[in-house]
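I have placed the structure first, in the form of structure tokens, so that the comments after it can refer back to it.
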Amino acid sequence: MRQDMPKPSEAARCCSGLARRALTIIFALLILGLMTWAYAAGVPLASDRYGLLAFGLYGAFLSAHLVAQSLFAYLEHRRVAAAARRSLAKGPLDAATARSVALTISAYQEDPAYLRQCLTSARALLYPHTRLRVLMVVDGNRAEDLYMVDMFREVFADEDPATYVWDGNYHQPWEPAEATGAVGEGAYREVEAEDPGRLAVEALVRTRRCVCVAQRWGGKREVMYTAFKALGDSVDYVQVCDSDTRLDPMALLELVRVLDEDPRVGAVGGDVRILNPLDSWVSFLSSLRYWVAFNVERACQSYFHCVSCISGPLGLYRNNLLQQFLEAWYNQKFLGTHCTFGDDRHLTNRMLSMGYATKYTSRSRCYSETPSSFLRWLSQQTRWSKSYFREWLYNALWWHRHHAWMTYEAVVSGLFPFFVAATVLRLFYAGRPWALLWVLLCVQGVALAKAAFAAWLRGCVRMVLLSLYAPLYMCGLLPAKFLALVTMNQSGWGTSGRKKLAANYVPVLPLALWALLLLGGLARSVAQEARADWSGPSRAAEAYHLAAGAGAYVAYWVVMLTIYWVGVRRLCRRRSGGYRVQV
């Protein structure tokens with residue numbers, strides 16, 4: 001007769017946890033030390049006679065990282081494909097046993113065209129009708145916000161939708177209304193014990209299939225909190241979605257399959273693609289970058305069950321777990337300031353902190369709007385970088401509960417911007433022109449190799465244009481990251497609603513300072529090289545390499561820009577005129 005294994009005692013579990021923490025800290029410090037030493041020492045692994053074409057230990061480390069990341073992403077795609085074949089063999093989902101799901105949509109001053117696409121796609125989701133609820137919460141209850149409520153009522157007209165305009169929200173002060181008829185000093189008065197608006201919202205959400213609530217403005221986190229709190233424990237899973245997102249009909253079903261297959265998975269995200277890639281060169285490059293971010297970087301994380309961020313446009317959470325950390329998630333503070341951005345990343349971190357896995361599936365897909373102007377894109381990236389640095393610190397507390405890859409990748413990605421900035425400044429101020437050009441060639445070469453792998457994985461030649469994103473990172477995103485680092489405790493939506501686009505010029509300041517630093521260093525280096533003696537054999541070889549390298553760099557840009565203008569701008573119809581909003 002088999003005997004049950006004894007459960008470990010509380011002391012044993014505590015010791016095991018402390019040991020894992022200690023080993024994780026040692027591993028993180030080891031990675032940090034090796035990277036810093038490899039960068040600072042500049043150990044060359046291969047070099048030509050004059051040291052002009054050199055390949056160092058740090059470059060080898062980054063190359064190995066990219067190869068490993070690509071390999072694990074490929075293996076994860078194969079794993080997802082195998083799971084899809086198993087699901088297909090099981091047949092369609094049984095409506096009687098399907099998990100109940102609530103689709104929550106966060107809306108704020110949305111472009112009516114995008115909002116209509118979002119709501120229409122929500123209607124078209126291929127999921128058992130009786131097991132799916134739709135809840136949209138509008139951040140704002142003024143007259144100019146109610147067009148979103150009207151559109152919800154119009155799109156779901158045949159579903160008997162319920163709409164409610166709430167004067168407050170869950171966290172706005174509420175004054176009980178006195179009962180009428182009680183007059184005179186000391187007279188008996190009856191007051192309402194609870195907010196009638198909250199009670200009405202919760203009653204509608206838990207009894208009606210399609211509900212839209214417009215509440216007092218409070219920010220996106222307030223909107224999401226209302227949806228989660230009002231739902232309570234009435235559903236099994238909660239899907240998050242933004243109002244500018246168009247869902248693929250199979251998006252929800254594929255997410256549900258991931259959670260159904262493994263109870264250890266607490267949340268799963270899908271493939272977010274760009275809805276407006278042809279609006280501008282910024283949105284086009286963003287569309288390529290998005291694909292790699294999800295199908296290479298997050299696919300790699302998913303292989304180790306530790307996706308760092310379930311993206312807001314398309315994610316699914318186990319509701320019983322979400323309700324456990326809902327209050328802590330909403331009340332998050334950083335340096336004494338209440339956090340109002342980085343909602344999706346902190347939701348993911350809360351799930352990881354409980355020891356549950358987070359996954360990504362490329363079979364679930366949606367299309368979301370991205371900024372088409374450089375200024376708005378810069379504001380968006382600054383906001384995302386703020387939440388990244390802040391959540392990096394929180395995420396570090398739970399590295400020991402997950403695979404070592406989570407620790408390794410967090411350290412590498414966290415240090416990377418600082419090493420890039422240090423390299424650029426050192427070359428501009430202390431390096432020779434050829435050294436600067438050699439680094440630029442290496443950067444574009446690595447970017448082209450990564451783009452070529454993405455083109456092969458996706459089966460789309462146009463992905464090679466992703467290599468053009470490298471200069472955008474170096475010149476725009478890198479200084480924005482440092483602005484984000486020093487302004488992490490400043491809260492807000494970060495980007496404006498799409499109905500009324502507002503320019504934010506604050507992120508331009510670090511770009512201007514960065515440009516002045518680089519121009520100053522370049523002028524200094526050019527002046528020094530102009531006075532140098534170029535008659536020696538090493539200098540002659542450097543001049544030859546400089547001419548050949550400059551020719552290769554210019555040729556690369558000519559080819560890539562030609563592909564972009566001919567293959568993208570001229571052969572694809574571009575949406576012009578920005579947003580045409582009619583309410």
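Glycine residues also receive a Cβ, built from the backbone N, Cα and C atoms like all the rest.
Unsubstituted: the structure retains its original residues.
Values in this document were obtained by computation on a predicted structure and should not be read as measured data.
Remark: Asp242 (mutagenesis position) has Ile105, Ser106, Cys118, Gly312, Pro313, Ser368 as non-local neighbours, by Cβ distance under 8 Å and separation of at least 6 in sequence. According to Swiss-Prot, the mutagenesis experiment Asp242 to Glu carries the following note: Loss of both activities.
Around the Cβ of Ser311 (mutagenesis position), 24 further Cβ atoms fall within 10 Å across all displayed protein chains. In Swiss-Prot, a published mutagenesis experiment is listed as Ser311 to Asn, annotated No effect.
For the mutagenesis of Gly312 to Pro, Swiss-Prot gives this note: No effect. The structure shown keeps the original residue. The Cβ of Gly312 (mutagenesis position) has 21 other Cβ atoms within 10 Å, all protein chains considered.
Under the heading of mutagenesis, Swiss-Prot lists Pro313 to Gly and annotates it as follows: No effect. The secondary structure of Pro313 (mutagenesis position), as reduced to three states from DSSP, is coil rather than helix or strand. The Cβ of Pro313 (mutagenesis position) has 25 neighbouring Cβ atoms from other residues within 10 Å, across all protein chains displayed.
In Swiss-Prot, the entry for mutagenesis Leu314 to Val states: Loss of HA activity. The structure shown retains the original residue. Using a 10 Å radius centred on the Cβ of Leu314 (mutagenesis position) and all shown protein chains, the other Cβ atoms total 30.
Here the residue is the original one, but Swiss-Prot notes a mutagenesis experiment at this spot, Leu314 to Ile: 75% decrease of both activities.
Under DSSP, Asp344 (mutagenesis position) is assigned to a helix (H, G or I) in the three-state scheme. One mutagenesis experiment named in Swiss-Prot is Asp344 to Glu, and its note says Loss of both activities.
Listed in Swiss-Prot is the mutagenesis experiment Gln380 to Asn, annotated as follows: 85%-90% decrease of both activities. Gln380 (mutagenesis position) carries a helical DSSP state (H, G or I).
What Swiss-Prot says about the mutagenesis result for Arg383 to Lys is this: 85%-90% decrease of both activities.
In Swiss-Prot, a mutagenesis experiment is listed as Trp384 to Tyr, annotated with the note Loss of both activities. Within 10 Å of the C-beta atom of Trp384 (mutagenesis position) sit 19 other C-beta atoms, taking all shown protein chains into account.
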Ser311 (mutagenesis position): nearby mutagenesis positions from Asp344, Gln380, Arg383, Trp384, Cα cut-off 10 Å: Asp344
In sequence order, the mutagenesis positions (Gln380, Arg383, Trp384) whose C-alpha falls within 10 A of Leu314 (mutagenesis position): none
Of Asp344, Gln380 (the mutagenesis positions), the residue whose Cβ has the fewest other Cβ atoms within 10 Å: Gln380
Cβ neighbour count within 10 Å of Arg383 (mutagenesis position): 23
Rounded inter-Cα distance in Å - Trp384 (mutagenesis position), Asp344 (mutagenesis position): 11
